[in-house]
Amino acid sequence: MAAPDLSTNLQEEATCAICLDYFTDPVMTDCGHNFCRECIRRCWGQPEGPYACPECRELSPQRNLRPNRPLAKMAEMARRLHPPSPVPQGVCPAHREPLAAFCGDELRLLCAACERSGEHWAHRVRPLQDAAEDLKAKLEKSLEHLRKQMQDALLFQAQADETCVLWQKMVESQRQNVLGEFERLRRLLAEEEQQLLQRLEEEELEVLPRLREGAAHLGQQSAHLAELIAELEGRCQLPALGLLQDIKDALRRVQDVKLQPPEVVPMELRTVCRVPGLVETLRRFRGDVTLDPDTANPELILSEDRRSVQRGDLRQALPDSPERFDPGPCVLGQERFTSGRHYWEVEVGDRTSWALGVCRENVNRKEKGELSAGNGFWILVFLGSYYNSSERALAPLRDPPRRVGIFLDYEAGHLSFYSATDGSLLFIFPEIPFSGTLRPLFSPLSSSPTPMTICRPKGGSGDTLAPQ
């Protein structure tokens, strides 16, 4: 019988006198008794002492609780040897007594032992039936409120479902609008492309034969002149008799020579490359560009708002810094481009010369060299009625632009120039592998009362650009 007694003693020693269950985090009081930490904390609910031991009633002025780790191991061992039996419904799990009361402060069911423990002395403790009736009334009010909330939630859910369906319909409608509009635009652009190509071909068929006819006529005249020159050169080598024989006929043919110049054919193309709506699209990428006075040639005069520049007749006394262009009559924009798409417009008015474009930030600004792509410049130069660049020879313009749009796509290596007035393409550089930092470049080239003015973006997206 020794083994059962030992097992029973182990259970008794490992059981808390308050909750009558195995110890959980046991602590020891000053009087030497052990309790679960949570049990003694609840039992000593008052904030100030003295504190009475629940077992021997000895008073202690302070909460001196020492962890009892050996007892915790013993309780764990007892728990493994004799697991606590399941607590029947309606029975207190701590004291294994019937639940007969309800604490309104902690909202807990209590047994008689719970009430005697002193933990709930200052709480609102009521019999089960009375507490149940009061809580039932509260629950019914809560149910009424929750049912109203449920009705509102169902209404909101129905509205949300309708909104989702409506939104999907709106998105689908707009999707069809986008597809339809772009398909229409593609057809219009394709038709416009065919019309431009057809007009260009007609213009080629109209002018090219006249140019070839003039070239052929000049070839015939050149051949006739070559024969006559050869004949006269041979006659000059003859003795006197041979030289003078039939000289009258030879001199007559010389006098009859009249060089007929070719027909003057205008070299301006009547067909211009103008894509409907292109400039409006490019303006989505417009930026607010201003001039950098530290880079301006001493002969250039900048406006106070740094948007206009013109060339003066006298040099200004300005610091000769490495950033300043000299002798080239150039000035850079403040903006620096290392990626992305950018568009800006410049009002040139009736100026007879100007240069616009971009350059690398590290270009040589002190040498009077060619502003070519090889030197880090990509610019369009306008001279009277012609424009050129380092990539293309002089080309005539039928209608010189009064406002020029510049579009840069850094990653695509694209730089193009447009007449911002009618949207016609002025020039496009071949694909450029840009690297490093690029900056806008402006040059008036010559003196003129008309300044070059950077247009200021107006309003929000989709608005036009206006000069200052």
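Every residue gets a Cβ built from N, Cα and C, even glycine.
Annotated in Swiss-Prot:
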BINDING   C92, H95, C114, H120  Zn(2+) binding site
DOMAIN    268-461  domain 'B30.2/SPRY'
MUTAGEN   C53 to A  Abolished E3 ubiquitin-protein ligase activity
MUTAGEN   C56 to A  Abolished E3 ubiquitin-protein ligase activity
MUTAGEN   K169 to R  Does not affect autoubiquitination
MUTAGEN   K366 to R  Does not affect autoubiquitination
MUTAGEN   K458 to R  Reduced autoubiquitination, leading to abolish interaction with SQSTM1/p62
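The recorded positions under consideration are C53, C56, C92, C114. Their Cβ neighbour counts within 10 Å are lowest for C56. In terms of local Cβ density within 10 Å, H120 ranks first among the recorded positions H120, K169. Put simply, C92 (Zn(2+) binding site) is 24 Å from C56 (mutagenesis position) when counted between their Cα atoms. You'll find the Cα of H120 (Zn(2+) binding site) roughly 94 Å from the Cα of K366 (mutagenesis position).
Ranking the binding-site residues C92, H95, C114 by Cα distance from C53 (mutagenesis position) puts C114 first. Within 8 A of the CB centroid of the Zn(2+) site residues C92, H95, C114, H120, the other residues of that chain are A94, E97, L99, L110, C111, A112, A113, E115, R116, S117, E119. Note on H95 (Zn(2+) binding site): other Cβ atoms within 10 Å of its Cβ, all shown chains, come to 19. K458 (mutagenesis position) is surrounded by 10 other CB atoms, counting those within 10 A of its CB over all protein chains shown. Here H95 (Zn(2+) binding site) is positioned 65 angstrom away from K169 (mutagenesis position), judged by their C-alpha atoms.
Note on K366 (mutagenesis position): other Cβ atoms within 10 Å of its Cβ, all shown chains, come to 12.
Taking the C-alpha atom of K458 (mutagenesis position) as reference, the shortest distance to any of the recorded positions C92, C114, K366 belongs to K366.
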